[in-house]
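Quick look at what Swiss-Prot annotates:
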| type | residues | note |
| --- | --- | --- |
| VARIANT | GLU11 to Lys | In strain: Isolate Sin2500 |
| VARIANT | PHE27 to Cys | In strain: Isolate CUHK-Su10, Isolate TWC2, Isolate TWC3, Isolate TWH, Isolate TWJ, Isolate TWK, Isolate TWS, Isolate TWY, Isolate Taiwan TC1, Isolate Taiwan TC2 and Isolate Taiwan TC3 |
| VARIANT | ALA68 to Val | In strain: Isolate HKU-39849, Isolate FRA and Isolate Frankfurt 1 |
| VARIANT | ASN73 to Thr | In strain: Isolate TC3 |
| VARIANT | LEU119 to Pro | In strain: Isolate Shanghai QXC1 |
| VARIANT | SER154 to Pro | In strain: Isolate Urbani |
Amino acid sequence: MADNGTITVEELKQLLEQWNLVIGFLFLAWIMLLQFAYSNRNRFLYIIKLVFLWLLWPVTLACFVLAAVYRINWVTGGIAIAMACIVGLMWLSYFVASFRLFARTRSMWSFNPETNILLNVPLRGTIVTRPLMESELVIGAVIIRGHLRMAGHSLGRCDIKDLPKEITVATSRTLSYYKLGASQRVGTDSGFAAYNRYRIGNYKLNTDHAGSNDNIALLVQ
């Protein structure tokens, strides 16, 4: 190490040579998360990515707070304070939106840091909830050998005649209704259908399916 406390080029090369393997594994893990960690592909990697995203918020906030406390000068200190306030407000807005979505759907997917759009499909007396990246005007349903898929998500076994008449897509501010449109059976246990959006408003999902009516949402008061 140099007299002024900095490291030399040779010392930097030695550090890189010693940590090359670890750095390679870290980059490989990052590539796997970016390329394969999707909710409709690999649920295990997707959960790891969500945990990583959750941890990034407090770690980033702590970095800016420490940069403000142990500032190099007043300029960097001011920038650190401003960035800490911005990150804190962004983190707070995430929690506000997540709790509003949870109040609407009662699903733990509401705290997904990647998206605040949830697909809700009533099947066999329960509501199956999965995350969506965007809200579409039309949502397709495909049944392949008795297994239902919507928006790339596998939702379980279902026959074409047992498809729900209505599904919903929830955000922190709205609940959109989709009604079953055209459907077509293909073979004995396959088929496809389309759901068209016909209503949108400030509703919350009714998770009580004890009744037999098809209206699965109540207006938020």
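Please read every residue number as a count from 1 along the shown chain.
Each Cβ is built from the backbone N, Cα and C atoms, and glycine gets one as well.
Sequence unchanged from the original; the noted substitutions are absent.
Taking the features listed in Swiss-Prot, we show where each one sits on the structure.
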residue : record           : Cβ within 10 Å
GLU11   : variant position : 12
PHE27   : variant position : 10
ALA68   : variant position : 18
ASN73   : variant position : 7
LEU119  : variant position : 22
SER154  : variant position : 13
Open item on the list: So, three-state DSSP: helix, strand or coil for PHE27 (variant position)?
Closed with: helix
Open item on the list: Which one is it, among the variant positions GLU11, PHE27, ALA68, ASN73, that lies nearest to LEU119 (variant position) by Cα separation?
Closed with: PHE27
Task: Candidate variant positions GLU11, PHE27, ASN73, pick with smallest Cα gap to SER154 (variant position) - done: PHE27
TODO: Work out how many Å separate GLU11 (variant position) and ASN73 (variant position) at their Cα atoms, rounded off.
DONE: 28
- [ ] For SER154 (variant position), name the DSSP secondary structure in the helix/strand/coil scheme.
- [x] strand
